[in-house]
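Report on the following structure.
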Amino acid sequence: MPAIGIDLGTTYSCVGVYQHGKVEIIANDQGNRTTPSYVAFTDSERLIGDPAKNQVAMNPRNTVFDAKRLIGRKYDDPKIAEDMKHWPFKVVSDGGKPKIGVEYKGESKRFAPEEISSMVLTKMKETAEAYLGESITDAVITVPAYFNDSQRQATKDAGHIAGLNVLRIINEPTAAALAYGLDKNLKGERNVLIFDLGGGTFDVSILTIDEGSLFEVRSTAGDTHLGGEDFDNRLVTHLADEFKRKYKKDLRSNPRALRRLRTAAERAKRTLSSSTEATIEIDALFEGQDFYTKVSRARFEELCADLFRNTLQPVEKALNDAKMDKGQIHDIVLVGGSTRIPKVQSLLQDFFHGKNLNLSINPDEAVAYGAAVQAAILSGDQSGKIQDVLLVDVAPLSLGIETAGGVMTKLIERNCRIPCKQTKTFSTYADNQPGVSIQVYEGERAMTKDNNALGTFDLSGIPPAPRGVPQIEVTFDLDANGILNVSAKEMSTGKAKNITIKNDKGRLSQAEIDRMVNEAEKYADEDEKHRQRITSRNALESYVFNVKQAVEQAPAGKLDEADKNSVLDKCNDTIRWLDSNTTAEKEEFDHKLEELTRHCSPIMTKMHQQGAGAGAGGPGANCGQQAGGFGGYSGPTVEEVD
C-alpha cells in the first residue's frame with residue numbers, strides 16, 4: 001500500500017504519490033491538480049473542494065476557508081482579530097480556542113480548525129484512493145517551516161481525525177527543495193534558497209544540497225501570516241472604497257457582494273501577473289448597481305508595496321543565520337502561487353544583485369511532489385533515485401524554560417538540526433523548596449513573557465535542602481516532526497516526570513480527538529447516504545424521461561393508444577412527484593422506480609417485440625432497450641446539472 005504526500009495549503013491543497021520511480025501529482029474528480037481548501041455546509045449536504053468554492057457567493061456565511069490561519073492559534077491572537085474582518089463566517093471563542101460557527105442541515109454547529117482541515121485532508125485522501133484504486137492510510141503532511149509547536153501538533157491531529165497515519169510532518173520549503181534536487185539531478189554541492197510565498201504563509205529556507213541526495217537545511221525564516229490572501233485583501237479594500245466613492249453605497253455590510261468582489265479581485269490579481277491592466281466587471285454587485293473598473297499593475301503594486309518589501313526581511317535573516325552572504329547562494333528557487341507576481345520577483349532579483357531566479361519547478365505542485373518522495377522514503381521504498389536521499393531539517397524557533405526573574409533559558413537554539421536532544425541541570429530558588437514548576441517556552445526574546453508558552457508541569461517530592469543544592473536535570477527532545485518532549489529528573493531521588501508538549505491551552509485532548517474522529521466518520525456516512533440518494537434520484541429521472549421519449553417517438557401502429565396513454569400518464573405523475581419531492585429519501589426514489597418499472601416494462605417489452613417483428617433491429621428495438629432494459633434500469637446514472 002503506497003504512502004501519499006499532501007500539501008495542505010491555506011487556499012489550495014495538492015496530493016502526490018511516488019510510484020514506478022516517479023512522482024504523480026493526482027488530479028481530483030474535477031480534473032484539477034490542486035483542490036481549494038474550502039468546506040461548505042448547506043441545508044442538505046457538506047461540500048469539500050471545488051464544489052464548495054463554486055457556491056461560495058450564494059452561501060458565504062457557511063463556507064469555511066483559511067482554516068490554516070486558525071489552526072494551532074488562540075482566539076485572542078491579534079492575527080485572528082485582523083482576519084475576522086475579512087471572513088464572512090463566524091469565529092467564536094470556546095475556552096480560549098477559536099471555533100467556526102456554521103448552519104448545517106438547519107442546525108447550528110461549531111467546528112475546530114482541526115476538523116475543517118481534516119475534511120480537506122479526507123478529500124485529498126479520497127482523491128488519491130480513487131486514482132490508486134486502494135485504500136490509503138499512510139501520509140506525509142507539509143506545514144510552513146515557521147509553524148510553531150502547537151500549529152504542527154494541531155496539523156498532525158487533523159490528519160488523525162481524517163483517518164490518516166501521519167508518518168511525518170515536514171516543512172514546505174524542505175519538501176520543495178527535495179523536488180528541485182531530484183528533478184534537476186544536481187551535481188556537486190550547491191547552496192539553494194527556497195522562497196516560498198503561498199496563499200497564506202511565507203517561508204524562506206536555505207539548504208545545502210550535496211550530489212542531489214544529501215539535503216541539509218542551514219536556516220529557515222518566515223511569516224506564518226503573509227501570502228496571496230493579504231494581497232487580495234488590499235485590493236478588495238481599494239475596490240470597496242472606490243465603489244463607495246462612486247456610488248455613495250457601502251457594500252461591506254453585504255457578505256455576498258463582498259465575496260463576489262473578492263472573487264473578482266483574486267482574478268484581477270492573477271491577470272496582473274501577465275498583463276499591465278485588469279478589468280473588473282460585476283453585474284448588480286450591490287443594490288442593483290453594476291461595477292465596472294480597471295486596475296493597473298502599478299496601482300496593485302502600490303497597494304501591496306509594504307507587504308512585498310516585507311518578504312525580504314526573512315531572506316536577510318535566513319542568510320545571517322546560515323552565516324552566508326548573497327554571493328554564496330547558487331540557486332534561488334520560487335515556490336507558491338504568489339511568486340508569480342512580477343514585483344515580488346523583481347524585488348528578490350534586485351536583492352541578489354540581478355541574479356537569475358529559478359522558475360523551473362511548478363510552484364503549485366513542488367511541495368506535494370517533495371512530500372510524496374518523503375512518504376516513499378519513510379515507507380521503505382528502495383527504488384533507484386530516492387534510496388540515497390537523506391534529509392536533515394532544523395528547528396524554526398528556540399526552545400527553553402523560564403528561570404528566576406522570568407528569564408528565558410534556552411536549551412535548543414533555533415536552526416539546530418532535528419531530531420535533537422539537549423540536557424541542562426538546574427536547581428532550586430529557595431531553601432527547602434519541595435518542588436519546581438517547569439514552564440516551557442518557544443521564541444527568541446530574552447524574557448519569557450515575550451515568547452510563546454507551550455506548557456507547564458510540576459516536579460514534586462524534592463528532599464529539603466538549601467537553595468542551589470538539589471540537582472534537577474531537564475531534557476528537551478525534539479523529534480523529526482519538530483514536536484517537543486520534555487522531561488525533568490531530580491538526581492538524588494531519581495524522581496522523574498515528562499510531558500509531550502501538547503500546548504495545554506491550544507491543543508485538543510485525546511477525548512476531543514476521538515470525538516472528532518467519530519464525527520468525521522458520521523459526516524462521511526451522511527455524505528455517502530446523500531450520494532446514494534442522488535444516484536437513486538438520477539436513476540429514476542433518467543428512466544422516466546427515457547421511457548417517455550421512447551413512447552412519444554414510437555412509430556404509429558407500434559403501440560396501441562391505451563398503452564401509450566397509460567405509460568405517459570404514469571410518467572407525468574412521476575415527473576410531478578419528482579418536482580415536488582426533491583428531498584425524498586433514497587428508499588422513496590427506489591420504490592417509485594420499481595413501481596414505474598412494473599407498470600411500464602410489460603408495455604415496453606410488447607412495443608419492442610412488435611418492433612422486432614416489424615423488422616429486426618428496426619428503430620423501435622433500440623428505443624425499447626434504451627427506455628427500459630426490461631425492468632432493471634441500467635442506463636447512465638450521471639446527469640449534468642447546470
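Keep in mind that glycine also has a Cβ here, set from the backbone N, Cα and C atoms.
Don't expect the noted substitutions in this model, because it carries the original residues.
Taking a C-beta cut-off of under 8 angstroms and a sequence separation of 6 or more, Glu189 (variant position) has the following same-chain neighbours: Thr208, Ile209, Asp210, Glu211. For Glu189 to Gly, Swiss-Prot lists a natural variant annotated as follows: In strain: B28.
According to its DSSP assignment, Ile194 (variant position) is in a strand. Its Cβ placed at the centre, Ile194 (variant position) has 31 other Cβ atoms within 10 Å. For the natural variant Ile194 to Asn, Swiss-Prot gives this note: In strain: Z(H)1. The structure shown keeps the original residue.
Listed in Swiss-Prot is the natural variant Arg262 to Gly, annotated as follows: In strain: 122. The Cβ neighbour count for Arg262 (variant position), using a 10 Å radius over every protein chain in view, is 22.
Applying an 8 A CB threshold to same-chain residues 6+ apart, the list for Lys489 (variant position) reads Ile472, Glu473, Thr475, Lys495, Ala496, Lys497. Classification of Lys489 (variant position) by DSSP places it within a strand. For the natural variant Lys489 to Arg, the note given by Swiss-Prot reads: In strain: FrV3-1.
Quoted from Swiss-Prot, the note on natural variant Val567 to Asp is: In strain: 56H8. Applying an 8 A CB threshold to same-chain residues 6+ apart, the list for Val567 (variant position) reads Val547, Lys548, Val551, His599, Cys600, Ile603, Met604.
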Alpha-carbon spacing, Arg262 (variant position) to Ile194 (variant position), which is rounded to whole Å: 29
